[in-house]
Amino acid sequence: MASSDLEQLCSHVNEKIGNIKKTLSLRNCGQEPTLKTVLNKIGDEIIVINELLNKLELEIQYQEQTNNSLKELCESLEEDYKDIEHLKENVPSHLPQVTVTQSCVKGSDLDPEEPIKVEEPEPVKKPPKEQRSIKEMPFITCDEFNGVPSYMKSRLTYNQINDVIKEINKAVISKYKILHQPKKSMNSVTRNLYHRFIDEETKDTKGRYFIVEADIKEFTTLKADKKFHVLLNILRHCRRLSEVRGGGLTRYVIT
């Protein structure tokens with residue numbers, strides 16, 4: 001064996017021995033009461049940092065949405081400005097006069113010998129069949145929004161919460177329209193959805209309107225991410241919905 005190979009082998013063995021010594025010393029450190037207290041404090045600080053990172057992530061998402069909205073507004077204002085400038089430069093020198101027509105004719109203008117035409121009443125239309133009403137989630141009021149703790153709503157706005165309620169109502173209406181639809185008129189896709197809806201019902205949801213995350217993905221553009229679940233916490237706080245769990249599913253019941 002060459003001397004260089006022997007030196008490399010010795011170096012490798014010494015490195016392994018050093019790693020073992022460090023591991024043993026760290027394990028022994030973890031058993032000391034004073035160091036346990038320090039490790040517990042570090043664990044608590046890591047939890048706090050994780051919460052701050054979650055809030056920071058929500059703040060970044062909010063700022064991105066605000067930035068996109070401002071860009072759209074700026075583009076819209078530029079278009080409006082161009083239209084106004086075009087109108088300003090192309091105003092005609094003479095505008096047509098508006099002619100006023102009298103809707104009622106005075107009695108003195110009528111010819112007494114001319115027979116008066118009596119209009120026949122239109123046939124009464126049959127009222128449409130009553131459609132089964134679907135319960136929707138009421139929007140959040142300003143007072144309710146102000147009553148939500150600041151740590152819960154973070155940077156979320158009043159309009160953002162009500163926009164989510166609008167999307168949830170869209171999912172509820174789409175789901176229960178299928179459930180109220182005659183089975184004969186269903187295609188294969190609708191029939192599969194119908195059977196899924198029936199399978200998801202339990203004795204606790206009987207007679208109540210509810211959706212699951214799959215309905216959110218099926219009927220809306222919402223994403224079931226951290227922000228969505230923060231919004232659900234706010235809706236639970238405002239008593240707009242409750243949860244029924246079972247069979248690996250969380251059912252969001254409209255209250």
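One-based numbering along the chain as shown.
Each Cβ is built from the backbone N, Cα and C atoms, and glycine gets one as well.
Original residues only: the substitutions mentioned are not part of this model.
The mutagenesis experiment R155 to A is recorded by Swiss-Prot, whose note states: Decreases microtubule binding; when associated with A-236 and A-245. Cβ neighbour count for R155 (mutagenesis position) (all protein chains, 10 Å cutoff from its Cβ): 15.
Taking a C-beta cut-off of under 8 angstroms and a sequence separation of 6 or more, T205 (mutagenesis position) has the following same-chain neighbours: V244, R251, V253. A mutagenesis experiment is reported in Swiss-Prot for this position, T205 to D, and the note states: Phosphomimetic mutant which strongly reduces microtubule binding; when associated with D-185.
Non-local neighbourhood of R236 (mutagenesis position): S242, E243, each in the same chain, at least six residues away, with C-beta under 8 Å from its C-beta. One mutagenesis experiment named in Swiss-Prot is R236 to A, and its note says Decreases microtubule binding; when associated with A-155 and A-245.
Under its mutagenesis entries, Swiss-Prot includes S242 to D with the note: Phosphomimetic mutant which strongly reduces microtubule binding; when associated with D-185. When secondary structure is read from DSSP and collapsed to three states, S242 (mutagenesis position) falls in the strand class.
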